[in-house]
Amino acid sequence: MKHILLITGAGKGIGRAIALEFARAARHHPDFEPVLVLSSRTAADLEKISLECRAEGALTDTITADISDMADVRRLTTHIVERYGHIDCLVNNAGVGRFGALSDLTEEDFDYTMNTNLKGTFFLTQALFALMERQHSGHIFFITSVAATKAFRHSSIYCMSKFGQRGLVETMRLYARKCNVRITDVQPGAVYTPMWGKVDDEMQALMMMPEDIAAPVVQAYLQPSRTVVEEIILRPTSGDIQDD
């Protein structure tokens, strides 16, 4: 059975790992035929991950989009509706961050972070949940962060955006439970992704890898539709990496 899955931020990091994990899952689940709709700001990244997923036997569809741009959100939504007519899974993974001391952060840092993490995530979810509500099925993942429930000194704007996402998650559950839609909040701690920039070997050794997040996401999706994994919290074994 074909499953239409949209993954935002699929070109790098956690999104890329989730796409590959879904592609590989079909080997062990004969009734699961993923159609991976992969979205990212960078076409070259999408082309690469698309080829990797196809090598695993999955069908792929790529669309370059920046979810901080409302025109791109509308285009992405229209693409799903017109090409497929339904959607089984939305992985809200696209996210950005600007970090620094409170006094150093700017209005541009604020807008850059909020436009993707909150505005884009909200309006994409709003549009595609309407489709799930009509079809009375679906699953939405929010890749938030441990920073959705815990503050970090040099992450004030990022924490605000993630606390906000957490509010959206809880609100969506109130709607989703009435129409058989599953909502899963995934809260990773430190994961070695491009968002961290250059880190030394000692710090990298303390961090999780994107694959560590991808496997539980796919496992949660493949649960029977009568069951929802509401929250997945993953941290490095050594705990959170502090920024003070």
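Glycine too: its Cβ is placed from the backbone N, Cα and C atoms.
As given in Swiss-Prot:
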- 9-15, 40-42, 66-67, N93, T116, Y158, K162, 191-196: NADP(+) binding site (BINDING)
- F99 to A: Drastically reduces activity. Complete loss of activity; when associated with A-196 (MUTAGEN)
- F99, S145, Y158, W196: substrate binding site (BINDING)
- W196 to A: Drastically reduces activity. Complete loss of activity; when associated with A-99 (MUTAGEN)
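It is T42, among the binding-site residues T42, N93, S145, T193, whose Cβ has the fewest other Cβ atoms within 10 Å in the structure shown.
Looking at F99, Y158, the recorded positions in this record, the fewest other C-beta atoms within 10 angstroms of the C-beta turn up around F99. The shortest Cα-Cα distance from G15 (NADP(+) binding site) to any of the recorded positions (F99, S145, Y158) is found for S145.
S145 (substrate binding site) and G9 (NADP(+) binding site) are 15 Å apart (CA-CA, integer value). A straight line from the CA of Y158 (substrate binding site) to the CA of N93 (NADP(+) binding site) spans 14 Å.
Every protein chain shown contributes to the tally, and the Cβ of G9 (NADP(+) binding site) ends up with 26 other Cβ atoms within 10 Å. Cα separation, T42 (NADP(+) binding site) to S145 (substrate binding site), rounded: 23 Å.
Cβ neighbours of K12 (NADP(+) binding site) (same chain, under 8 Å, six or more residues apart in sequence): S40, T42, D45, T193, P194. Long-range Cβ neighbours of K162 (NADP(+) binding site) (same chain, at least 6 residues apart, Cβ-Cβ under 8 Å): N117, T144, S145, A147, A148. In this structure the alpha carbons, written CA, of F99 (mutagenesis position) and N93 (NADP(+) binding site) are 19 Å apart.
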